[in-house]
Amino acid sequence: MKFCRFGQRGQEKPGIIDADGKIRDLSGVVPELTIEALAAAKGADVASLPLVEGEPRYGVPVKGIGKIVAIGLNYEDHAIESNLPIPTEPMMFMKALSSLNGPNDEVVLPKNSTHGDWEVELGVVIGETCRFVSEDEALSKVAGYVLVNDVSERFNQKQRGTQWSKGKGHDTFCPVGPWLVTPDEVGDPQDLDMHLNVNGTRMQTGNTKTMIFNVAQLISYVSEYITLYPGDLMITGTPPGVGEGKKPQAIYLKAGDVMELGIEKLGTQRQQVSEWRHLGDEVFG
């Protein structure tokens, strides 16, 4: 099943995608699309739900994400293009919750940004508490999978100390969605094609089968150090083709650029890049 949240920022409603690819309004079944509400949402008679007209905005497809755990350098070719050693165990960092963004909302570069970059990634939404979970049971703890763009500011990430979160956690830097897709519909998470274009030019092409550490290994590993709760989001690394790795010269995002990305079975995203402005108290997600 494919679940979503649709509507203006801060006013999203829960939805489900029907057999024709249309949004059906779930708000008469559940008040919000949280992990706790998924069981009731799955039991809905989809054909009887109100059809949502037009093309509403998609928000982050699940409400109540508690934390964003990210895995770096999880594709061998990406580690090589980044001039970094291939990890012998997963490299973990965190993205700020304030970086959450709708899948087609604008990405706002931070003030004085010069090294904005893109990363198409498979996201994993946790459905049950994970604490010292074995690899064998790890996938049973997954509520669903999502498409994520792990937008980055490489100068802040790498040139101003060693805390990657400084370059990964800027506002709008974690577009998620359009859908939360249940594991039964995705099948094997280690065989999903993925791509990303910038201004119509293909930049990244890959498949999750080339991950260094697979999804089950990552959930098990992370759960040894950080308890994962229902609704937590783990993003699993990106294939080669990021801007900083382009030859003979790196390519970085600028205002007006358009990123378009997708993962097989998980849908597509489109974001226009904007220059920095004060975002005030805008609600993200």
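Quick reminder: no glycine exception, Cβ is built from N, Cα and C everywhere.
Keep in mind it's a predicted model, so treat the numbers as computed, not measured.
The mutagenesis experiment Leu73 to Ala is recorded by Swiss-Prot, whose note states: Decrease in hydrolase activity. In sequence order, Ala79, Ser82, Leu84, Ile86, Pro87, Met91, Ile212, Gly237 constitute the residues six or more apart from Leu73 (mutagenesis position) in its chain with CB-CB distances below 8 Å.
Marked as pyruvate binding site by Swiss-Prot: Leu73, Lys168, Thr238. Its Cβ placed at the centre, Thr238 (pyruvate binding site) has 27 other Cβ atoms within 10 Å.
Among the mutagenesis results in Swiss-Prot, Glu81 to Ala has the note: Strong decrease in hydrolase activity. The residue drawn here is the original one. Sequence-distant contacts of Glu81 (mutagenesis position), defined as residues of its own chain at least six apart whose C-beta falls under 8 angstroms from its C-beta, comprise Pro240, Gly241, Val242, Glu244, Gly245.
Residues or ranges marked as Mg(2+) binding site in Swiss-Prot (evidence: experimental evidence): Glu119, Glu121, Asp150. Using a 10 Å Cβ-Cβ cutoff, Glu119 (Mg(2+) binding site) registers 23 neighbours.
For the mutagenesis experiment Arg154 to Ala, the note given by Swiss-Prot reads: No change in hydrolase activity. For Arg154 (mutagenesis position), the count of additional Cβ atoms within 10 Å of its Cβ stands at 20 [all protein chains shown].
Recorded in Swiss-Prot as a mutagenesis result, Gln157 to Ala carries the remark: Small decrease in hydrolase activity. Cβ neighbour count for Gln157 (mutagenesis position) (all protein chains, 10 Å cutoff from its Cβ): 22.
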Apart from Leu73, Lys168, Thr238, which residues in this chain have a Cβ no more than 8 Å from the mean position of the Cβ atoms of those residues at the pyruvate site?
Ala70, Ile71, Gly72, Asn74, His78, Glu119, Glu121, Asp150, Ser152, Trp164, Gly237
Check the DSSP secondary structure of Glu121 (Mg(2+) binding site), expressed as helix, strand or coil.
strand
My understanding is the cutoff is Cβ-Cβ under 8 Å with a sequence separation of 6 or more in the same chain; which residues meet that for Lys168 (pyruvate binding site)?
Ala70, Phe93, Lys95, Ser99, Asp150, Val151, Ser152, Glu153, Gln157
Taking the Cβ of Glu121 (Mg(2+) binding site) as the centre, how many other Cβ atoms fall within a 10 Å radius?
27
Inside 10 Å of the Cβ of Asp150 (Mg(2+) binding site), count up the other Cβ atoms and send me the figure.
25
